[in-house]
Structure formats: structure tokens, C-alpha cells
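Asker: Here's a structure for you.
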Amino acid sequence: MLCPSSMDEEGSEEIGFLGDLSVGMDTFIHRIDSTEVIYQPRRKRAKLVGKYLMGDLLGEGSYGKVKEMLDSDTLCRRAVKILKKKKLRRIPNGEANVKKEIQLLRRLRHRNVIQLVDVLYNEEKQKMYMVMEYCVCGMQEMLDSVQDKHFPVFQAHGYFCQLIDGLEYLHSQGIVHKDIKPGNLLLTTDGTLKISDLGVAEALHPFAEGDTCRTSQGSPAFQPPEIANGLDTFSGFKVDIWSAGVTLYNITTGLYPFEGDNIYKLFENIGKGDYSIPEECGPLLSDLLRGMLEYDPAKRFSIQQIRQHNWFRKKHPHMDPIVPIPPSPETKDRWRSLTVVPYLEDLHGYSEEEDLCDFEDDIIYTQDFTVPGQVAEDDYFAQTQSTAPSKQLCMNGTESQLKTERRVSSSSQRKASTTGSKVRKLSACKQQ
């Protein structure tokens, strides 16, 4: 039997041993503060959708995400709207608006209207990819980047002239945009303005006598009195003139002509038609704004009257510094550099033993939708072939398709050959 004194001695020895062990562990395992940890960024894996290499996220809206991408055939920089069918079904008129936008954009070609380059569809994942020409920034993003929320007069004038050019083209094609606002005006690196988002636009019937419309889904702050007051019918073109007037008011003053705590109060104020123009706008701009924001649509300026106005025709001096394109909100990159470069590096480092990248290997094809009054591509080429020699067209870096559907095979042979050629092409691009 052990005596208490011997048990105490053994206990003290055990405690001493554990203490020595803990000191040893501290010496063996180097303890560092969490702030000293350097986290290795996750390697970006390349993903190809058809012939397009995906880049980083550019933005996200109610309809889906917008990402940058690179055309592996032409090496043109593109933007893509990624639309999920499940999400579109939850949005009122979501699928119908997207289909309408595709139908309209397919027949439009103008410097100041966004161009649709391609439409891809993944049947298994129920995804649609709308490939558009790339724009570096949105006008609303530029306005939000400065404290007073407006452009210098000369800069606003340049953008407004381009807006009128694009709007005149849309109207000449019988299209009412219905949602002109800074948030739907995009800009390229050289300052070219592009009218975008034709989801709520309306194509007038080719044989319609006027521009009468009956529905509107535009942004409330940019709607005219006839819509705010709930009229059954209204002039579609004059709605766009009013919205362009509110846009001009906003980009020159940083304010809105009509405001309200809620949509009901806002529409009440718009319906009355009472607004004021800041004195710093000057007499010429004030007169143009009053003409575009005329309560009576019949007296409201037409595009021809806007073009003939002295403020529109005047050459405005560069007195204030220009509002530049702001840095990217995600990466803070002031140059808005190509975001597909890390993915190109991933392709460049590919070896035969490695799994190359994620590849949308399901059925992906270009979709065509018939537009009222539009000649189908097959019929068009059949007609032109009999009267003139065939000629391959190239629209903004994309070749015209003779078929309405282009399927991508899921066989391993196609993947090996096509993907291999893309790797060689993109790797050569990176080395240059």
C-alpha cells in the first residue's frame, strides 16, 4: 500500500513531466498570429463555353450575371449575360423579355446600340449565354464615382448627341426602347455610347400608321405624365424623348426633375408636370429641357427639333475636368484590364497529363428566333445566292452562320482536337 507522501511525489513528477512536454510542444510547433498568415489565392481554372474563354464577373442584375469572355477564334473581348431558365421563370415576363431582346438585337446594327454577337444554350444546365460586344463601364457607374453626380457640360453634350443618334436609329427601325436612363447606357474605352437593355422595348408593326403603345415597364423616375396618369394609349416615340430629357437633366445637374418618397408620390408629381430647372443650366439648356419635358406629348420636341436646337448644335468649351472611367469596383483596377489573363495562364501551363479545364461539353448551339418582318437567314442566303456570288460576312469578329443551329459534339475526339487548338492559339496570344 502506497503512503500519501509517495503519491504526492509521483503526482508532482507527472505534472512536471507534462509541463516540460508543453514547453517542448511550443518549441516544436511555431505559434503565429492570424494576421501573419498569408493566404494563397485559389488557382483560377479556365472554363470554355463553346469557343469562348470565360473571365471574371463584371456585374450582376435581376436577370443574371454578366462576365467577361474572350473569343478564342478572333481574340475579341466580349461580355456575356448568363441567364438561368429557373431564375427567369420567377421574374414577371422574364423569359418573354429575354426572347424579345434577342429578337430585336439580332436585326440591329448601329454604332450607338449594343451589338449581340452570339447566343448559346446549354440544354442540360438550362442556361443561356448572350454574348455581347464589350463595354468597359456604365454611365450610372461613372456618375456615382463623382461627388456631385453629374458630368461637365461638354462631356454631357457628347454623350447626349450619341444617345440621340442611337435613339433616332431605333425609331427608324420601328422600335420604342421605353427605358432610356443612365443605367442602360454603356461606354466603350474610346467613349462611344451604347444603348443597351432592350428587354422592355416594343417593336411596332411594320404597317402601323403611328407609334401608339399600350404598355410600359420602364423605370418610374423616367416615365412621362401620360404613363403616370394611366392613359390607355400613348405615343411610344414621345416616351423615349421624355426619358432622354430626364437623362439629360440628370447628367447635367445630378438631380431628377421629379422625386417622391414612394412610387405613388413620384407618379403624382410626374402627373402634375411641375418641375424646376437649376439656374446654372443656362438659358439654352433650360429651353431644350423644357421642350423635351413638355407635358403635352403633341407639343413635346421631336428628334428633328432636338437636332436643330442651339444647345445641341453648339460646341461647348472644355472648362471643367472630364469625369474618367472609374476603377473596377471588384479589383480596384483603374485600367479595367483583361480579366481572362489568369485563365489564359492556366491554359498556357497545360500538359497532356493534366485535365485541361472545365468545358461546357453538353449540347451548346446558337439559337435563332424569327422576328416579325425579318427574312430568315436560310431564305435570305437562298435568295442572294441566285442573284449574286456568295460572300462570307464578318460582323464584329464573328462569321455569319448559314445554319440556324450549331451543335457542339460531346465526343472525346472533338474535345481533344478542338481544345488542343484553342490551347495552342491562346498560348501563342499570351506569349506575344
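In case you wondered, yes, glycine gets a Cβ from its N, Cα and C as well.
What you see is a predicted model, and the numbers here were worked out from it, not measured in a lab.
OK, Swiss-Prot features for this one:
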- Asp179: active site, proton acceptor (ACT_SITE)
- Leu58, Gly59, Glu60, Gly61, Ser62, Tyr63, Gly64, Lys65, Val66, Lys81: ATP binding site (BINDING)
- 52-312: domain 'Protein kinase' (DOMAIN)
- Lys81 to Ile: Loss of activity (MUTAGEN)
- Thr192 to Ala: Loss of autophosphorylation (MUTAGEN)
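Map these features onto the structure and tell me what's around them.
Answerer: Of all the Cβ atoms in the protein chains shown, 23 others lie within 10 Å of the Cβ of Asp179 (active site, proton acceptor).
Gly64 (ATP binding site) falls within a strand when secondary structure is assigned with DSSP.
Of all Cβ atoms in the shown protein chains, 21 besides its own fall within 10 Å of the Cβ of Lys81 (mutagenesis position).
Residue environment of Thr192 (mutagenesis position) contains 13 other Cβ atoms, counted within 10 Å of its Cβ in all protein chains. Secondary structure at Thr192 (mutagenesis position), as computed by DSSP, is coil.
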Asker: Just give me the nearest neighbour of Asp179 (active site, proton acceptor) among the recorded positions Glu60, Ser62, Val66, Lys81, Thr192, Cα to Cα.
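Answerer: Ranked by Cα distance from Asp179 (active site, proton acceptor), first place goes to Ser62.
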Asker: Limited to the domain 'Protein kinase' (52-312), I'd like the whole-number average of pLDDT.
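Answerer: In the predicted model, the domain 'Protein kinase' (52-312) has a mean pLDDT of 96.
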Asker: Using the alpha carbons only, what distance in Å do you get between Lys81 (mutagenesis position) and Val66 (ATP binding site) once rounded?
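Answerer: About 5 Å separate the Cα atoms of these two residues.
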Asker: I'm trying to understand the geometry here, so how far is the Cα atom of Gly64 (ATP binding site) from the Cα atom of Thr192 (mutagenesis position), in Å to the nearest whole number?
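Answerer: Taking the Cα atoms only, Gly64 (ATP binding site) lies 25 Å from Thr192 (mutagenesis position).
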Asker: What other residues of this chain sit with their CB within 8 A of the center of the CB atoms of Leu58, Gly59, Glu60, Gly61, Ser62, Tyr63, Gly64, Lys65, Val66, Lys81, the recorded ATP site?
Answerer: Ile82
